[in-house]
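Asker: According to Swiss-Prot, the experimentally introduced change ALA90 to Thr is described as follows: In a disruption phenotype model increases presynaptic release probability leading to more severe synaptic depression during high-frequency stimulation. Here Swiss-Prot notes a mutagenesis experiment, VAL263 to Met, with the remark: In a disruption phenotype model increases presynaptic release probability leading to more severe synaptic depression during high-frequency stimulation. Looking at Swiss-Prot, the entry for mutagenesis of LEU269 to Pro says: In a disruption phenotype model increases presynaptic release probability leading to more severe synaptic depression during high-frequency stimulation.
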Amino acid sequence: MATLLRSKLTNVATSVSNKSQAKVSGMFARMGFQAATDEEAVGFAHCDDLDFEHRQGLQMDILKSEGEPCGDEGAEAPVEGDIHYQRGGAPLPPSGSKDQAVGAGGEFGGHDKPKITAWEAGWNVTNAIQGMFVLGLPYAILHGGYLGLFLIIFAAVVCCYTGKILIACLYEENEDGEVVRVRDSYVAIANACCAPRFPTLGGRVVNVAQIIELVMTCILYVVVSGNLMYNSFPGLPVSQKSWSIIATAVLLPCAFLKNLKAVSKFSLLCTLAHFVINILVIAYCLSRARDWAWEKVKFYIDVKKFPISIGIIVFSYTSQIFLPSLEGNMQQPSEFHCMMNWTHIAACVLKGLFALVAYLTWADETKEVITDNLPGSIRAVVNLFLVAKALLSYPLPFFAAVEVLEKSLFQEGSRAFFPACYGGDGRLKSWGLTLRCALVVFTLLMAIYVPHFALLMGLTGSLTGAGLCFLLPSLFHLRLLWRKLLWHQVFFDVAIFVIGGICSVSGFVHSLEGLIEAYRTNAED
C-alpha cells in the first residue's frame with residue numbers, strides 16, 4: 001500500500017514539474033529567449049551525435065576522393081553547407097571572404113591589416129575611458145557629492161563587465177564543443193539578436209547609435225580645444241570659434257588614416273600627455289591642501305542637475321563600440337579580459353582621485369572644464385597639453401566613425417547604398433577622401449553652434465552612452481547566451497538593463513533642459 005501511494009505521489013509530482021517547465025519554456029520562447037527542457041537537451045545532444053557521425057563520414061569520403069585520380073570529373077562535389085556546418089544553420093563564408101567571421105577584424109579592422117598587441121589595445125581603451133572627459137568629473141562631484149564618487153567606481157565595474165559580455169556574444173560553441181568567433185562586430189551581434197524576424201533591424205539601430213556617439217565624441221574634442229585655447233590666451237584677439245577652426249585645420253590629415261596601427265601610436269602619445277596633465281593639476285591641488293573644503297562634499301544630491309552628472313560619468317567610460325574591433329585585431333585575443341581589468345582599475349583610481357582632489361580645491365566655484373579654475377600662468381601650460389591630448393584623441397573616434405559609415409553605406413555589395421570608397425588597388429578614391437574631409441568640417445560646425453562641453457557630454461552619455469554600454473550589451477547577452485547563463489549572471493544583466501534605462505531617460509531629459517536654459521541665457525545676454 002505504501003509503495004502504491006509513493007508511486008502515485010511521484011507521478012503527480014512529475015506531472016506538475018513537466019507542466020511548470022512547459023509554461024516557463026513557453027513564456028521565454030514568446031520573449032525570444034531559448035530555454036531548453038531536459039528532454040530537449042537530450043534531443044539536441046542526440047542530433048549533435050548524429051551530425052558528428054555524418055560529418056565524419058563526409059570527411060572520409062572527401063579524403064578518399066582526394067586520393068583518387070583527378071580525372072574523375074563526373075563525381076559529385078560535396079555540398080558547401082555540409083562541409084562548413086555551423087550551429088544555427090548559417091554556413092561559414094569561404095576562406096578569404098571579406099566577411100569571414102573567425103578572426104575577422106570587425107567593423108574597424110580587416111584581415112590584411114596589422115595586428116596589435118595587448119598593450120596597444122590597452123592604450124586605445126585607456127585613451128577612450130581616460131580621455132579629455134575626465135575634465136568634467138569634478139563638475140559631476142559638484143552636483144553629486146559622495147554619490148558621484150561612488151558612481152565613478154560603479155560605472156567602471158559595470159562598463160568593464162558589459163565590455164566582457166559584449167565580446168562573449170561574438171563567440172559560440174561549435175558542434176565539437178570548441179569556442180569559435182562567429183561574429184565580427186557590434187552590428188553582427190545586434191542582427192543575430194533580431195533574427196529571423198528582423199535580420200537587419202538591430203544592426204541599423206546600433207549603426208545609428210554608434211555614429212551619433214562617435215561623431216559627438218569628435219565634436220567634444222573640437223569644443224574643448226577651442227575652449228582651452230581661448231581661456232589660455234584671453235589677451236589675444238581670437239575668439240573661441242576661431243580657435244576651433246584652427247584646431248580643425250590641424251585635424252584634416254585624419255582623413256588619410258587607413259588602419260588602427262597608426263591610431264594606436266596617437267593613443268600612446270595621448271595617454272602620456274594625459275598623465276602629465278594629471279600630475280600638474282593634482283600637484284597644484286595638493287599645494288592648496290590646507291584650504292580643502294571637505295565640508296562642501298555633500299551626502300545629498302542636486303535632484304535637477306545630478307542626472308547630468310550621471311551622463312558625464314557614463315560617457316567618460318564609453319569604449320564598447322571599439323571593443324569588437326580591438327579584440328579582433330589583437331594578436332592574442334585571450335589577453336582581452338586581463339587588458340580590460342587593468343585599464344578600468346587604473347581609470348577608476350585616477351578618475352576618482354582627480355575628481356575629488358580638484359573639487360576639494362575649488363568647491364562651489366568648480367567650472368565645467370576644471371582647468372578653467374587654474375591661475376593664468378599654470379592654466380596656459382596645462383591647457384596646451386590638454387589641447388595636444390584632444391588633437392591626439394580625435395583620430396580614434398573619427399577613424400571608427402568613418403569605418404562604420406563606409407561599411408554600412410559604401411561597402412561593395414548588393415545592399416550598399418553608394419559605390420565603394422576604395423578602388424580596385426585598395427587606394428582611397430578622391431570623392432571618398434572628400435567625404436572624410438566633409439565629416440571633419442561637420443564636427444567643426446557642430447562645435448561652433450553647440451559650445452557647451454559638460455551639457456553636451458551629459459546629453460551624449462545619457463542618449464547613446466548608456467544604450468551602448470549598459471542596455472544593449474546586457475540585452476544581447478541574455479538573448480544569445482540565455483541557455484548557458486547562471487542565475488547570478490541573469491540577475492546582473494537584468495539589473496544593469498533596468499538601472500541603465502532609468503539613468504538614460506532622466507539624464508537625457510535634464511541635459512536637454514540644461515542646454516535649452518543655456519541658450520536662453522545667451523540670448524538674454
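Even glycines carry a Cβ here, placed using N, Cα and C.
If you look for the noted substitutions, you won't find them, since the model keeps the original residues.
Given the structure is predicted, the values throughout are model-derived calculations rather than measurements.
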Asker: Among the mutagenesis positions listed here, VAL263, LEU269, whose Cβ has the fewest other Cβ atoms inside 10 Å?
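Answerer: Sparsest of the mutagenesis positions VAL263, LEU269 by Cβ contacts within 10 Å: LEU269.
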Asker: Would you mind reading off the Cα separation of LEU269 (mutagenesis position) from VAL263 (mutagenesis position), to the nearest angstrom?
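Answerer: The separation of the Cα atoms works out to 10 Å.
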Asker: Three-state secondary structure of VAL263 (mutagenesis position) from DSSP?
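Answerer: VAL263 (mutagenesis position) sits in a helix per DSSP.
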